[in-house]
Structures are given as structure tokens and as C-alpha cells.
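Remarks on the structure that follows.
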Amino acid sequence: MAVSFVTTSPEEEDKPKLGLGNIQTPLIFNPSMLNLQANIPNQFIWPDDEKPSINVLELDVPLIDLQNLLSDPSSTLDASRLISEACKKHGFFLVVNHGISEELISDAHEYTSRFFDMPLSEKQRVLRKSGESVGYASSFTGRFSTKLPWKETLSFRFCDDMSRSKSVQDYFCDALGHGFQPFGKVYQEYCEAMSSLSLKIMELLGLSLGVKRDYFREFFEENDSIMRLNYYPPCIKPDLTLGTGPHCDPTSLTILHQDHVNGLQVFVENQWRSIRPNPKAFVVNIGDTFMALSNDRYKSCLHRAVVNSESERKSLAFFLCPKKDRVVTPPRELLDSITSRRYPDFTWSMFLEFTQKHYRADMNTLQAFSDWLTKPI
């Protein structure tokens, strides 16, 4: 397969952030071929101030044991305190004894490997379309022309809604054929488990913020979420590129399961720290939408993924999102005469469209979106 390279004019590279533009001649991301070259294409090389630091210190994140948690008042109080401290500082914590079977997690990783092992032509049958958040993406080569991530992804929607009870299974069968029903069955079950887990976590977040225990659980009960399979191939020049660039998740809550390979890094106190893979734990982090719901009390923290020259890395990311027409506004308990509103009301559909059509997610996405909402017409 031939590899075509993108050339961008200085004018195109200087385009403002809120105009992503369309790339006419996208680069084909084929890592096995790119790794045969002496260097990686310029589109994958990040600026010096954003290049990765591979050997970084480990981040101390609290480990929350969910076993019998919500039925034990003392344990619940301790957990909510630890979560509050972490979410005010960097927004990351781990959960164990979460009730998700090891077999299901293993199957989800296995089918991730099977999908990304398929020929490119097969994966492109579900190619992500411009302006959409679902489908297969090959390093976002058709969306951006610079600072490309060294990864492939497959994203699909999960609707925790009785009227669309098999949305994931239907996606795989409709998009790829009935031969992919086993894929759909595994990821349908996995997403249902993630949705259930996220609602438990929402109870703890509510308690930690001093609002009614069921407030956030009820807010997200009929969620319209996103599941993403991430594949980071080995790279001959891992010191020049990133698997995922620095960003804050625009969604509400991310539940991540890593394989055994290091790669996740979080920016805390002006330095990058790593979160070591733990096969028995899920990494949980606050996203921009929940930061708005908490009226800025909890932080959506900058994070990224690095790659290496020896091992491929895979991860499973479930992004909890509210129903698309649900108005995101803080509960009254988080507002008073002293604490003013930090962000205007919005719906998830508005924010999602902003990130897909107008803005490349980074550490300022929520503020840029707020400015965009309130700018004079």
C-alpha cells in the first residue's frame, strides 16, 4: 500500500482553533509501513514543548474499594472524602472490587485486538465521518493535518434507554455484518456494565459534593454515552510523537481499563505523572461536563498517552455522557450568594457538536465553548 503525505501551507497551519477545516489528501496511517522508514512523517511530530517525557514519576491516586461500599456508612464517608480530595486536585482515582467480571474485561480486550488486527480496508467500512464522534479513526488523518496522534480508535454510542436497548449490538451488525455479532454482544454487555458502574460512582460524587446522594445518578440514568477502543502501535520515534495529545475529556466521566503497558500520563502541579496499569482496577477521571455540573469544584485534568518503540498498547474507554437534550446546570446546593455560576447552561449535544466541528479538544475546551456560547451574535 502506498503512503501519501500531506503538505500544508503556512496559511493553513496558522488557521484559528475554531476552524478545523477539511484535509483533502489525508495521510494513510499504516504503522507497519511507517516504522520501516528512518523517520516518522512531520505530521506526527509534536512541538518541542509538548514532546513526551517517557520516564516520569508515578501519580499517587486514591484506590477506592467499592465492595459493600454504599451499604457501609463509615467506608462510604472515607471514600467520598478521598474522592473529593482527588477531584479538587486532579480529578483522577482508581476503583477496585467494582463487580465487573475478569472474563468480560478479557473478552473486551480480545475483541479490541481482533478488530485492529483486521486489514485496513475492513476497518474502513466503519470509517468515522467528518463531524461525527463514532466510527473508525486512523490517527484522525482526515480531520487534522498537524500534531497527529500515533493511534487508531473505534468509537460507538451506547444508549442506556429501553427503546434502544441493543444499540451497540445493532451498530456492529448493521455496520459490519452479522458475522460481527459476537463483537456487538461483548461490547453491549461491557457498556451496560460500565453504565451501571458509572451510576454507582455518581452516587459517591454526589455525597462528596454534599448534594443529594441520588442527584447525579438520576441525572445520568438515561445516558447517551460513547465507548472507545484505543490501539497504540509501537513507534520507531516515540520521543517525537504522542499516542494522544494533551487534552481534557469534554465528557462527564471516563472509566478506563488499561492493558499491561504504561502510557497514561496526567499533568499535575506543572509536571507529568504516570498512572501505572492495574488489571484489577479502572481508572476514573472527571470530564469537562461534570466540571460544569460541579460549578468548577471538581477538576477535569489535562492528560495524554505516550507510546514506545517495543510494545503495542490497548485501552478501553467508556465516556459517560448525559442524554443529549439534558440541560447541564449545577444543583442549587452548589450555588449560593458567594459562589457565582462559572459556566452557562448547555446541552451535551451542543458541546459534542462544538468539539466535533469547531474545536480540537485541549485543556481549554470548556472555557472556549462557554465563550462561544456567550459571544454576541
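Numbering starts at 1 and runs along the chain as displayed.
For all residues, glycine too, the Cβ spot is worked out from N, Cα and C.
Substituted residues are absent from this model; it holds the original ones throughout.
Under the heading domain 'Fe2OG dioxygenase', Swiss-Prot lists 222-322.
Remark: His303 (Fe cation binding site) has Phe92, Pro246, His247, Cys248, Leu264, Gln265, Val266, Phe267, Asn285 as non-local neighbours, by Cβ distance under 8 Å and separation of at least 6 in sequence. The Fe cation binding site annotation in Swiss-Prot covers His247, Asp249, His303 and rests on sequence analysis.
Taking the Cβ of Glu310 (variant position) as centre and 10 Å as the limit, one finds 9 other Cβ atoms among all the protein chains shown. In the three-state DSSP reading, Glu310 (variant position) counts as coil. Under natural variants, Swiss-Prot gives Glu310 to Lys with this note: In strain: cv Landsberg erecta.
Note: Arg313 (active site) has non-local neighbours Asn230, Tyr231, Tyr232, Gly243, Gln258, Asp259, Val261, Asn262, Gly263, Ala305, Val307, i.e. same-chain residues 6+ apart with C-beta under 8 A of its own C-beta. The active site annotation in Swiss-Prot covers Arg313 and rests on sequence analysis.
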Spatial separation of Asp249 (Fe cation binding site) from Glu310 (variant position) - C-alpha basis, Å: 28
Near-site residues: Fe cation, ref His247, Asp249, His303, CB cutoff 8 A to centroid: Thr244, Pro246, Cys248, Thr254, Asn285, Gly287, Ser300, Cys301, Leu302, Arg304, Ala361
Quiz question: given the binding-site residues His247, Asp249, which has the greatest number of C-beta atoms lying within 10 angstroms of its own C-beta? Asp249
